[in-house]
Amino acid sequence: MSDETNAAVWDDSLLVKTYDESVGLAREALARRLADSTNKREEENAAAAEEEAGEISATGGATSPEPVSFKVGDYARATYVDGVDYEGAVVSINEEKGTCVLRYLGYENEQEVLLVDLLPSWGKRVRREQFLIAKKDEDEQLSRPKASAGSHSKTPKSSRRSRISGGLVMPPMPPVPPMIVGQGDGAEQDFVAMLTAWYMSGYYTGLYQGKKEASTTSGKKKTPKK
């Protein structure tokens, strides 16, 4: 190999070495910039955390929403046995037990509810809707027995009794659960309709069995002994 060729090879080696050194320096510079950026971001986060901690300590701790308190006469809502919320008025409070008695608007039935389970009312419009629906249901229930009872006298709900032959006193019709106030979906309405049908079916089934047993007992008493 000639001296010129050897010189060319030597020059290439120097070029490669210089390139590698330049790349290494560039990588070191990039690494330093990344490290500086990371350290700066960590310092900013630490400063923000210290500032937030100082604000919390200055105000006496983290702020939390105050619980809603109710008193007698306030409107509130609670979850009934059918899993739906209904509007009512607080009629009494037992501080020792942490409970209150809530009277549902329109239905006039009362339920003991934990104070922590009480929820704020949805407003005047929803309360009025519930009241109108309850009264409509009551009118429909009163019109059905009137058509089927014939000459039976009309008595207040609290003293109403169903007497059958033989002197047996039937219990009053069980209270029908309040209907949906328009806030639930179709599934909830179907569920309440099912409960209503179940209540009515159970009452009239018991009424039929009671009449049948009373009739059988009366027939046995009238049969002369041999």
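Backbone N, Cα and C define each Cβ position, glycine as well.
Swiss-Prot lists 69-128 with the feature domain 'Tudor', giving sequence analysis as the kind of evidence. Computed over the domain 'Tudor' (69-128), the whole-number mean pLDDT of the model equals 91.
A simple way to gauge crowding: the CB of Asp20 (mutagenesis position) has 10 other CB atoms within 10 angstroms, across all the protein chains here. One entry in Swiss-Prot concerns the mutagenesis experiment Asp20 to Val. Its note says: Does not affect homodimer formation.
For Phe70 (mutagenesis position), the Cβ neighbour count at a 10 Å cut-off comes to 17, with all displayed protein chains included. While the structure shown retains the original residue, Swiss-Prot records the mutagenesis experiment Phe70 to Ser with this note: Does not affect homodimer formation.
Secondary structure from DSSP puts Ser201 (mutagenesis position) in a helix. Taking Cβ-Cβ distances under 8 Å and a sequence separation of 6 or more, Ser201 (mutagenesis position) has no neighbours in its chain. Among the mutagenesis entries in Swiss-Prot is Ser201 to Phe, noted as: In allele Smn-B; homozygous lethal at late larval stages and abolishes homodimerization.
In the shown protein chains, 12 other C-beta atoms lie within 10 A of the C-beta of Gly202 (mutagenesis position). As a published mutagenesis entry, Gly202 to Ser appears in Swiss-Prot alongside the note: In allele Smn-73Ao; homozygous lethal at late larval stages and abolishes homodimerization.
One mutagenesis experiment catalogued in Swiss-Prot, Tyr203 to Cys, is accompanied by this note: Weakly inhibits homodimer formation.
Among the sequence features in Swiss-Prot, the mutagenesis site Thr205 to Ile is noted as follows: Rescues larval viability and locomotion defects and only partially restores U5 and U12 snRNA levels in the null mutant. Weakly inhibits homodimer formation. Does not affect protein stability. Packing around Thr205 (mutagenesis position) is summarised by its Cβ count: 10 other Cβ atoms lie within 10 angstroms of its Cβ, all protein chains included.
Record note (Swiss-Prot), mutagenesis Gly206 to Ser: Inhibits homodimer formation. The unchanged residue is displayed. According to DSSP, Gly206 (mutagenesis position) is assigned to a helical segment. In the structure as shown, the Cβ atom of Gly206 (mutagenesis position) sits within 10 Å of 14 other Cβ atoms.
Separation of the C-alpha atoms of Asp20 (mutagenesis position) and Phe70 (mutagenesis position): 78 Å, rounded to the nearest whole number.
Annotated pair Gly202 (mutagenesis position) and Phe70 (mutagenesis position), C-alpha to C-alpha distance, rounded: 38 Å.
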